[in-house]
Amino acid sequence: METLLKPFPSPLLSIPTPNMYSFKHNSTFPNPTKQKDSRKFHYRNKSSTHFCSFLDLAPTSKPESLDVNISWVDTDLDRAEFDVIIIGTGPAGLRLAEQVSKYGIKVCCVDPSPLSMWPNNYGVWVDEFEKLGLEDCLDHKWPVSCVHISDHKTKYLDRPYGRVSRKKLKLKLLNSCVENRVKFYKAKVLKVKHEEFESSIVCDDGRKISGSLIVDASGYASDFIEYDKPRNHGYQVAHGILAEVDNHPFDLDKMMLMDWRDSHLGNEPYLRVKNTKEPTFLYAMPFDRNLVFLEETSLVSRPMLSYMEVKRRMVARLRHLGIKVRSVLEEEKCVITMGGPLPRIPQNVMAIGGTSGIVHPSSGYMVARSMALAPVLAEAIVESLGSTRMIRGSQLYHRVWNGLWPSDRRRVRECYCFGMETLLKLDLEGTRRLFDAFFDVDPKYWHGFLSSRLSVKELAVLSLYLFGHASNLARLDIVTKCTVPLVKLLGNLAIESL
């Protein structure tokens, strides 16, 4: 839902592997108003007059690097030592670097391209970024969101939604890191080594950098984090485009969170049958009458829904909506692992971001949560490394892992995983019934659920309300399809309470 979205070969020829995070052709997100005329001129020869021919259009935006005078690790030194080494300079990694370094902790961020623009598109609820003091990093807001449950029912959500400006957010975090004297090293990390009170990384250029704590913020595909349980994740799969179109049917003051309608598959019986069993929805951000971000999304599937299947459904949907794509500015492919077990707690490498288990198991949202939890993890790190006793080794690992995942937060996550397991059991009609009831509850509860703010008690209240106010068919779905996930949830909650 939030598109968590690195250059990728032709998506028509490639099928993603399960550990892929998300991949895009481009990283530049042009301003939807200021560059309108120049885009029309520049992309004129690449445009098309055919319905849905966006599959044949090469994205036109070019990768962009930021002009920031960051401080690099001195390569003349034989040995580089830091308190904290962060692998990756995505949103979670930079946010943690910013938060830890402001307490005087020596931080080094290692990434193959620290100044490159993030390829991801991020959508957040405006109130989430307001609470974090990051509202100035939003470049477009919609006062209302809508959910098309079916052709005959639409929900209007009075909760403003925003698109994150990747450039503004990364510049803000980088500039804070510069002020706090964070060092950067341009390389890919190949190995992580551990001694009793010190760890080190080995980079692809042979460089070794040592530190008291290594934090993996490199994303879902990382091999540095260990698990002690089978990784039975669900997968969110999506194909998205930022496109110039002749026109589109969306209201400019409304962000379309979900469109579960399937009338576009009326002449596609094969696709319709599959969509009935494993549904996908359209997510749309309209910026003006000729610029829109469109994304066909499988909310969660296991095994992973075919990426080609998602693209075929998007072709049929845009054709039905009468959307003619003139040019594709950006194209993104998203594969997010959701739910499943947490990493082994504790372990020698700390994690933040996609590999840490903080992605919302029922929705795929993560960026706002990463921004909120990085200060929490930073506090646990500073309490150990910033103390006069300088706690290191196994005690440090125990403190930081339990700082990010205390027992109450683990129990809450189990409830969200139950939500994911429920979604996996539902077909299109069951999914419609669930969201019809979900968005009718007190906004406090659905706001809190989607923003990972509810306690176990509040989640129990939400569940009882949903069951009590759902249709009889929805109740039947819960009773007949969700018994096993419910028993598993209760067992896991009991274990976490020990």
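The backbone N, Cα and C atoms fix where each Cβ goes, glycine too.
Within 10 Å of the C-beta of Gly88 (NAD(+) binding site) we count 26 further C-beta atoms, all protein chains included. Annotation comment: Swiss-Prot describes 84-112 as NAD(+) binding site.
Asp127 (mutagenesis position) carries a helical DSSP state (H, G or I). All chains included, 16 other C-beta atoms sit within 10 angstroms of the C-beta of Asp127 (mutagenesis position). Quoted from Swiss-Prot, the note attached to the mutagenesis of Asp127 to Ala states: Reduces catalytic activity 1.5-fold.
One entry in Swiss-Prot concerns the mutagenesis experiment Glu128 to Ala. Its note says: Reduces catalytic activity 23-fold. The C-beta environment of Glu128 (mutagenesis position), restricted to residues of the same chain at least 6 apart in sequence and closer than 8 Å, consists of Ala368, Ala372, Ser451.
For the recorded site, Glu295 (mutagenesis position), the DSSP three-state label reads strand. While the structure shown retains the original residue, Swiss-Prot records the mutagenesis experiment Glu295 to Ala, Lys or Arg with this note: Abolishes catalytic activity.
In Swiss-Prot, the entry for mutagenesis His360 to Arg states: Reduces catalytic activity 4-fold. The structure shown retains the original residue. Annotation for His360 (mutagenesis position): spatial neighbours Met338, Met366, Arg369, Tyr416, Leu450, Ser452, criterion Cβ-Cβ under 8 Å with sequence separation of six or more.
The annotation that Swiss-Prot gives for the mutagenesis experiment His360 to Ala reads: Abolishes catalytic activity. Following the DSSP three-state reduction, the secondary structure of His360 (mutagenesis position) is coil.
What Swiss-Prot says about the mutagenesis result for His360 to Lys is this: Reduces catalytic activity 3-fold.
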In which DSSP state, out of helix, strand and coil, do we find Ala92 (NAD(+) binding site)? helix
Local Cβ density at Leu96 (NAD(+) binding site) - other Cβ atoms counted within 10 Å: 29
Pairwise CA distance, Gly104 (NAD(+) binding site) versus Asp127 (mutagenesis position), rounded so that it is a whole Å: 30
